[in-house]
Structures are given as C-alpha cells and as structure tokens.
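For Leu9, Thr11, Asn12, Tyr15, Arg77, Asp102, Ala103, Asp104, His212, Gly215, Lys218, the entry in Swiss-Prot reads UDP binding site. According to Swiss-Prot, the feature UDP-alpha-D-glucose binding site maps to Leu9, 11-12, Tyr15, Arg77, Lys86, 102-104, 133-134, Asp160, 163-164, Gly215, Lys218. Annotation source Swiss-Prot lists Mn(2+) binding site at Asp102, Asp104, His212. Swiss-Prot lists Thr83 to Met among its mutagenesis entries, and the accompanying note reads: Loss of autoglucosylation. Annotation of the mutagenesis experiment Thr83 to Ser in Swiss-Prot: No effect on autoglucosylation. While the structure shown retains the original residue, Swiss-Prot records the mutagenesis experiment Asp160 to Asn or Ser with this note: Reduced trans-glucosylation activity by at least 260-fold and reduced UDP-glucose hydrolytic activity by 4 to 14-fold. What Swiss-Prot says about the mutagenesis result for Tyr195 to Phe or Thr is this: Loss of self-glucosylation. No loss of catalytic activity.
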Amino acid sequence: MTDQAFVTLTTNDAYAKGALVLGSSLKQHRTSRRLAVLTTPQVSDTMRKALEIVFDEVITVDILDSGDSAHLTLMKRPELGVTLTKLHCWSLTQYSKCVFMDADTLVLANIDDLFEREELSAAPDPGWPDCFNSGVFVYQPSVETYNQLLHVASEQGSFDGGDQGLLNTFFNSWATTDIRKHLPFIYNLSSISIYSYLPAFKAFGANAKVVHFLGQTKPWNYTYDTKTKSVRSEGHDPTMTHPQFLNVWWDIFTTSVVPLLQQFGLVQDTCSYQHVEDVSGAVSHLSLGETPATTQPFVSSEERKERWEQGQADYMGADSFDNIKKKLDTYLQ
C-alpha cells in the first residue's frame, strides 16, 4: 500500500544505525507498507544516502526542541528534547495512516496488522501504565492535528520534558475511553521490563513482535563477538538478562547494515571494525578475538544501596536474582 507507511526518526548518525536496522527488520518480515524516515540536519549527507537505500522516503526536518531543560535534567535524558521533532510525523499528509516507531526498536515479525488500528493506538508504558509509550504508535497524519500539537507544546510543554509527556497530554483519553486503542505489550516490549517481570516474559515473550531498547545504552553501544555471534555482558545491565534480542539486532546490523556502511565509506571493512568510531562519535564494536576478562571493583554496602536507589543495581552480578534469593533464604531458614 502506497498510502500507508512505517515512520521513524533519526537526529544523528548514531541513531541512523538503529533506523537502518529497524528498516531492514521491517523488510525482512515482508511489510507491504512504505518506509519513511525523518532526519535532522545533524545527519551526515553520506548517512542520508545510506538511509535512502533502505527507506522509500528520507525527509529532512528542522529540530523542534522543547527547551525544557529542568525536566530533561530530572529525567537524566537531556537528548530527549530533540525528539519533539517527532511532531513532524503528523505533517506527512501524503499518507492516510502511519505507524511511528522509534529508531531503537526492532521488528521480530510482520506487524502490518497495526494499520487496522485507529489513532492514537499504543502500548502502555511499563513505568506508568496509565500513560502510553510513544516508541510505537498508530496515527493519522493531519495538518490540523499537527498545528494543535504545536500549540500544546508551546502553551503547556511536556510533563516529562519529552515527546511522550506531550503526546499523553494531547491524547489524554487514551487510558479510559477505548480499549481497542491499547496495543498488546508484545508490540512494544520494553527490554528493561524483562528483568522486572521475568515470569510474564517467560510466559508471553515468545510472542513478541517488537522489542524496544529503552535506556541510555543502545544496541549499537555494545561489543559484539563475531565468532560466538553474541553480545558481551555489560555488568549491571538488565537488558543482558535475556540478550537474544540484542543478538538479533546485531545479526541484522552485521549482515545487512555493515555492507551498506562499507559501500558509502562509513566503515572500511569488517576486519578493521573493532573499536572504530565509525559514525558521529558513536562506537559499534566487533570483537574478533578473545574477550578479556574484567574484574569488578569492590563496592561497599552503602554504595550498593545508593546505586539501588538510583536504579543502577548490578543485575548481572552481586544484585542478580540468584544472589538476592540466597540472601533471603538465609533470613527465612
């Protein structure tokens, strides 16, 4: 269908790698819809040419920054300010209906059935389920809606300093009016939710259609071993509880995206791709040899407590589920 599209956004060359993997995963699962990507002037001309190979339409837009630095600081994610550029997706009136997907999402199955949904359809946010997560949503492009969103952005801003707060303010009836607009969680499976509700993931995770790599560390920031075809563990990263989704991301990246980047001179060759700052200062590593063992520094109980309170628990080490269970067992005996 030429009047419907999957839409994503990249504001720099680092996120463009995510967009390339997303687009490749949509094609891999044989979508019949067009693919469009919004880019900002910060995306290099060379990377834009690479995007044009995967996407049917590459559209440059001006950055609309919320400027809400206090809220962004509170969220510890100041880069989210520029994601208000997502509002431009409502101006794509050449399409009758679209599905927006963040560049840090990955498609695991055909999801063309999302176009049967109405605006605004989205999955609950794992942090506050009465709000929807704006990483995946169905919408209908409209100049009127676009202008109304700009007005809300200007007059009210965003309660979280990013696009999700603004969109939840605008579509404020999502939580209560129509359950049909609540997408199942499998259409926007948060990678950080896997650890927090492991039993549900074990029961339903096999049905996941889209995984969303929330958090500061993105798939392209990890180290990948081409021999084992697996991502190296990163200490207390909860995403590594079930790294299979990261491995799928990297498999698509190495087989479909790296050759494209090589074609445009963004990387020289696979063998020299270890520890190379290939695009816009963002490092993607391919570990071609032995992965050196790392020793974890000693952390006092007070430091551990402080890290817990800041949401930085060592999920893969001292604060793993098995270690917590052992500690609880000593008290219950």
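These residue numbers are counts, starting from 1, taken along the chain as shown.
Each residue, glycine too, has its Cβ placed from N, Cα and C.
Original residues fill every noted site, and no substitution is shown.
Note that the coordinates shown come from a computational prediction; the quantities given were computed from them, not determined experimentally.
Help me picture these features in the structure, burial and contacts included.
DSSP assigns Leu9 (UDP binding site) to a strand segment in the three-state reduction.
Asp104 (UDP-alpha-D-glucose binding site) counts 22 other C-beta atoms within 10 Å of its own C-beta, drawing on all protein chains shown. In this structure, Asp104 (UDP-alpha-D-glucose binding site) belongs to neither helix nor strand by DSSP; it is coil.
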Tell me the Cα distance separating Asp104 (UDP-alpha-D-glucose binding site) from Asp160 (mutagenesis position), rounded to the nearest angstrom.
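Their Cα atoms are separated by 19 Å.
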Provide the three-state secondary structure of Gly215 (UDP-alpha-D-glucose binding site) computed with DSSP.
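Its secondary structure by DSSP: coil.
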Compare the C-alpha of Lys218 (UDP binding site) with the C-alpha of each of the binding-site residues Asp102, Asp104, Ser134, Asp163, and give the closest one.
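Going through Asp102, Asp104, Ser134, Asp163 one by one, the Cα closest to that of Lys218 (UDP binding site) is Asp104.
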When neighbour density is defined as the number of other C-beta atoms within 10 angstroms of a residue's C-beta, which of the recorded positions Asp102, Asp160, Asp163 has the lowest density?
Asp160
Ranking the binding-site residues His212, Lys218 by other Cβ atoms within 10 Å, which is at the bottom?
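Candidates: the binding-site residues His212, Lys218. Fewest Cβ atoms within 10 Å: Lys218.
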If I take the alpha carbons of Asp104 (UDP-alpha-D-glucose binding site) and Leu9 (UDP binding site), what is the distance between them in whole Å?
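Distance (Cα to Cα, whole Å): 10 Å.
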Near Ser134 (UDP-alpha-D-glucose binding site), which residues of its own chain have a C-beta under 8 A away, given they sit six or more steps off in sequence?
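Long-range Cβ contacts: Lys86, Phe100, Asp102, Ala122, Asp163, Gln164, Leu167, Asn168.
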